[in-house]
Amino acid sequence: MSFKSIFLTGGVVSSLGKGLTAASLALLLERQDLKVAMLKLDPYLNVDPGTMNPYEHGEVYVTDDGVETDLDLGHYHRFSSVQLSKYSTATSGQIYTKVLTKERNGEFLGSTVQVIPHVTNEIINVIQSCADHHKPDILIVEIGGTIGDIESLPFLEAVRQFRCEHPQDCLSIHMTYVPYLRAAKEIKTKPTQHSVQNLRSIGISPDVILCRSEAPLSTEVKRKISLFCNVPEHAVFNAIDLERSIYEMPLLLAKENISDFLLNKLGFSPKPLDLSDWQDLVEALCDKERQHVRIGLVGKYLEHKDAYKSVFESLFHASVPANCSLELVPIAPESEDLLEQLSQCDGCLIPGGFGTRSWEGKISAARYCRERNIPCFGICLGMQALVVEYARNVLDKPLANSMEINPETPDPVVCMMEGQDSVVKGGTMRLGAYPCRIAPGSLASAAYKTDLVQERHRHRYEVNPSYIERLEEHGLKIAGVCPLGELCEIVEIPNHRWMLGVQFHPEFLSKLAKPHPLFIEFIRAAKAYSLEKANHEHR
C-alpha cells in the first residue's frame, strides 16, 4: 500500500475532542514534511448535516467542491494545510444509499445484501477513494461517535478488515476520558479499561491510548492503563484539558512526543520538530494585555456554542494581526435590550442563518449600526439584512423584505435564485467555491488587495438584480460580483466607518496562521472605534 493510515476512535464519553486531536496530529505530521489527508466517518443516517438543526449538530462546514460536512472538517482546515473535498467525509446515510442503489441496479447479481460484506466493503472503498484522490503519505481517519454505539459497528468492522489486510501500514489511536473523583481524590482508569475491552471485542487492539483528563496523569496511572489495556507504557499519552485556547493542542501533543511514536511505528524517520511559530501565534492570541475590543454577535443559534464555530474562530484569528484582545458578546435578536447591548460593543457581526425567527432583530441591529457609525459585518443572511434595512430606511421602501421571510412582499429586494425552488432541500443550495470580482477603491479591495477572489457559498437567496440599480443610486456600493452571472456578492454602506456584507462565508477559509482579510479589517475598524470612544470619554 502506498500510504499509511491512522484510525482515531473515541470511548467513555462523547465530545472528547477527537476532531481537534486529528487536526493537531495533521499539523505535527505536516511539520515532518509528510503529505496528510483526512477523512471523517460519521455514523448518523442523515446523508449529510445540511438539513440538520444547528442546535443538534452545530455548524455545517462547506468545502470548495460544495459538500456540506461536519464541523470537524473546519478544525482540520484551521490547524493544517490538508485539502478537503467530497472524499474527506462520509456518513452512514451516504454509505447505505450507495449500497441500496447498487442493489437496485443489479450490481450484486442477486446476492443477499448484508452489512458484512456489502456495507463494510463500501466503507473500505470510501477510505481507499480518499487516499487515491489526495495521494497522501499518511491518511488520518476519524470515526465519529463513541465505542459501544450500535451505529458505529459497521465502520469499526470495516476498520478491522482494513487493518487485517494492511497490518504494517495501519495504526489505531483510541481516545478515552480518565475521570478524577474529587470526593475520593482519585483518578479512575476503569472506564478506559472497559472502553478498550469493547474495542478489542470488535477485533481492534489499539496501538496508542490517548487519555483526556483534567490533570496530568502520573507514571503510576499510565502504567496501570498500560497493564490492563495491553499497550506499552510509552504508548499511553495524556491530553489534559486546555486552559487558554484549543490551539494549544498541537503544542501539548508535541510535548508528549506522540508524533515521534507514530512515525516510528509507521516506518518513518522523525525529524526535529519546530513549533516556535505556532507557539508565537498562540501566545499572541492569548495575550489579554492587548487593547480590549467587544464584538456583538447578533445570531439565531447562539445558545449552541458550535453553531457559529468558524465565525467565532475567524474573529479570534483576526485579533492577532489586529493586535487586540477580543470579547465576543452573544446578543439574541429577540432581546428587548438588543440596542442597549449593541451600544456597549465596538463592532457588530450578523452571521448566516435561515427562517423568519429573529429576522426583524437583525434588521434593527443593522439600522442601529448604520445610523451610529458602528463597524458592522453581515455574512450571508446578515448581508441580506443589511440590504433590506437599507431599502426600507434609505430607499423609503418600508415594506421591503426578503422573499424567504415574506414571499408576498411588494418590494422583494432579496429573492430566490433561479432554479432554487426545489422541494428537495438537501444539497440543492448554491454550494462551494465561486469567483468574486472586487470593485476597485472599495473596503473589500483594501482588504483583499486583489481584484479576483474565490469564496465558499451556502445559500438559496440573492440580492434581487432588479433592485440593484436603485440601491446604487441611493448610495449602496456593490463591491463584489460573481463573474458567472453577475450575482451580487459584496455590499458596502457609504460614508460609514466600516459596514460591509458578503453573500459568501469567509469564515470557512480563515486559519490561525492565515486569518481572513475581511475579518482582519473588521476587527481593526472595531479596535479604532473602541480607541476613539475611549479618547472621547477621557476628554
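Quick reminder: no glycine exception, Cβ is built from N, Cα and C everywhere.
What you see is the original sequence, not a version with the noted changes.
What Swiss-Prot lists as UTP binding site is S14, K188, T189, K190, P191, T192, Q193, K224, and the listing cites sequence analysis. For S14 (UTP binding site), the number of other Cβ atoms no farther than 10 Å from its own Cβ, over all displayed protein chains, is 12.
Using a 10 Å Cβ-Cβ cutoff, T89 (variant position) registers 25 neighbours. One entry in Swiss-Prot concerns the natural variant T89 to I. Its note says: In strain: L2.
Marked as domain 'Glutamine amidotransferase type-1' by Swiss-Prot on the basis of sequence analysis: 294-532.
The note that Swiss-Prot attaches to the natural variant S314 to A is: In strain: L2. Within 10 Å of the C-beta of S314 (variant position) there are 30 other C-beta atoms, taking all protein chains into account. DSSP classifies S314 (variant position) as helix under the three-state reduction.
In this view, R372 (variant position) is surrounded by 13 other Cβ atoms within 10 Å of its Cβ, with every protein chain counted. In Swiss-Prot, a natural variant is listed as R372 to Q, annotated with the note In strain: L2.
Residue density at C380 (active site, nucleophile): 23 other Cβ atoms are found within 10 A of its Cβ, drawing on all protein chains shown. When secondary structure is read from DSSP and collapsed to three states, C380 (active site, nucleophile) falls in the coil class. Positions annotated as active site, nucleophile by Swiss-Prot: C380.
Taking all protein chains in view, 23 other C-beta atoms sit within 10 angstroms of the C-beta of H505 (active site). Per Swiss-Prot, the feature active site maps to H505 (among others).
A straight line from the CA of S314 (variant position) to the CA of K190 (UTP binding site) spans 39 Å. Closest to P191 (UTP binding site) by Cα-Cα distance, out of the recorded positions T89, C380, H505, is T89. Counting every protein chain shown, the number of other Cβ atoms lying within 10 Å of the Cβ of K190 (UTP binding site) is 12.
Comparing the binding-site residues K188, T189, P191, T192, K224 by how many other C-beta atoms lie within 10 angstroms of each C-beta, the top residue is T192.
R372 (variant position) sits 56 Å from T192 (UTP binding site), taking the Cα positions as reference.
T189 (UTP binding site) falls within neither a helix nor a strand when secondary structure is assigned with DSSP, and so counts as coil.
Reported as a whole number, the C-alpha separation between K224 (UTP binding site) and H505 (active site) equals 48 Å.
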